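A.B. asks: Copied straight from Swiss-Prot:
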| type | residues | note |
| --- | --- | --- |
| DOMAIN | 61-326 | domain 'Protein kinase' |
| BINDING | Leu67, Gly68, Ser69, Gly70, Asn71, Gly72, Gly73, Thr74, Val75, Lys90 | ATP binding site |
| MUTAGEN | Cys114 to Ala | Does not affect appressorium formation and plant infection |
| MUTAGEN | Cys136 to Ala | Does not affect appressorium formation and plant infection |
| MUTAGEN | Ser212 to Asp | Leads to constitutive activity; when associated with Glu-216 |
| MUTAGEN | Thr216 to Glu | Leads to constitutive activity; when associated with Asp-212 |
Amino acid sequence: MADPFAPRTMKRRNVKGLALTPAAPKPPPTAENAPIHRDSDQHAQLEIGIEFNLDLRPEDLEVIKDLGSGNGGTVSKVRHIPTNTVMARKVIHVEAKREMRKRIVRELQIMHSCNSEYIVTFYGAFLNENNDVIMCMEYADVGSLDRVSRVFGPIRVDVLGKIAEATLGGLTYLYAKHHIMHRDIKPSNILVNSRGSIKLCDFGVSGELINSIADTFVGTSTYMAPERIQGEKYTVKSDVWSFGLSIMELAIGKFPFAASEQLSDAESAPAGILDLLQQIVHEPAPKLPKSDAFPQILEDMIQKCLYKNPDDRPTPEELFERDPFVQAAKRTPVDLREWAFGLMERDNRKSHLAPQLSPATADLLRSSDSPTATYHGDDRPLETPTSAYRVDPRRGPAEGSAGLADQVDRLYIRD
């Protein structure tokens, strides 16, 4: 059986005739948020990081819009003018000498060899005139799962299974093939694009970068395993704790630890964070609330991930290969592209700046030809685990459930 995590071959045929310096670059896109999969050329350009090491220069990156910022830096959607490739550019402010920053950039180049369907494509890294570290990577037009959860609420259980499968697949690939631990698993570092692909970003490939910015990301510490908060050694099982916490957050629509509810977005008092970290270390691990929305095998998986003693936790590979919830998720067909379309369509209603789906695409999503046909043209909310999980056999499928009960039944399979 072929190794599912074997790196993709570097000998790829350049079917689109891509060149680093084309004679006539394509004009910039007219729609700022055009879905990736609607342009086959763009899909091919996204593979360019696999075929080439781009000679990235600041003057070749045209900013389309800012995506976010934090203590550690900023992220923008940009267009690489020579290749007309849309990218996500991350500017990281590093407090270090220039030689150390150069070393960080060199360490980041290993990301060129990380070729997996579960990992964002890396285009390159360099230092700008301010000696900031600049990283360019694949742009995910739907966004992070943190944003999806905040805007749309709890994620339904069949999609949650695919998120678990992709996240564990990415963690297993990184460690098995490159001996890299992610070190920062959380919903904001799990991205989704309009093709329905779920991918990891911001993994700990550069030890120097981790050391340089570790003190600037206070929020990340809330996803740290108890052993890391206490200063003990980081292992791949520390990633498993963060994975379990993230999956629970996406399932219930909020951060699982109760102390987090006492922290407002504007509050920066160290006492609030310290109380939360104390709870993570000393209080019992959170559990999924009792609900028909959550199959027992999901509860069991999360419980295994949140054992306080790391020796009791499984590895990402053990979960990916043998956990009943993940195996059931692998067997459950889910149209993630349609799910992603639904999220973007909801966003389109909220902003006149966002592109609208073409009539042909909307008709396709409404038609019975679509595998699950859950797209709605009206304002009905997206299904959540609690609204679409159970079906009364006397009444048949709930309105809008679109076969979700059948998919959840598959998630109960334990063999």
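In case you wondered, yes, glycine gets a Cβ from its N, Cα and C as well.
Substituted residues are absent from this model; it holds the original ones throughout.
I'd like these features described in context: how deep, what's nearby, how far apart.
C.D. replies: Taking a C-beta cut-off of under 8 Å and a sequence gap of six or more, Gly73 (ATP binding site) has these contacts in its own chain: Lys90, Val91, Ile92, His93, Asp132. Mapped onto three states, the DSSP output places Gly73 (ATP binding site) in strand.
Classification of Cys114 (mutagenesis position) by DSSP places it in coil, neither helical nor stranded.
The 10 Å shell around the Cβ of Cys136 (mutagenesis position) contains 22 further Cβ atoms across the protein chains shown.
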A.B. asks: For the recorded positions listed here (Leu67, Cys114), tell me which residue's CB has the most neighbouring CB atoms inside 10 Å.
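C.D. replies: Result for the most crowded candidate: Cys114.
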A.B. asks: What are the sequence-distant neighbours of Val75 (ATP binding site), meaning same chain, six or more residues apart, C-beta distance under 8 angstroms?
C.D. replies: Asp66, Leu67, Gly68, Ser69, Ala88, Arg89, Lys90, Val91
A.B. asks: Cα of Cys136 (mutagenesis position) to Cα of Cys114 (mutagenesis position): how many Å, rounded?
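C.D. replies: The Cα atom of Cys136 (mutagenesis position) is 14 Å away from the Cα atom of Cys114 (mutagenesis position).
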A.B. asks: If you draw a 10 Å sphere around the Cβ of Ser69 (ATP binding site), how many other Cβ atoms fall inside it, taking every protein chain shown into account?
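C.D. replies: I get 11 for this one.
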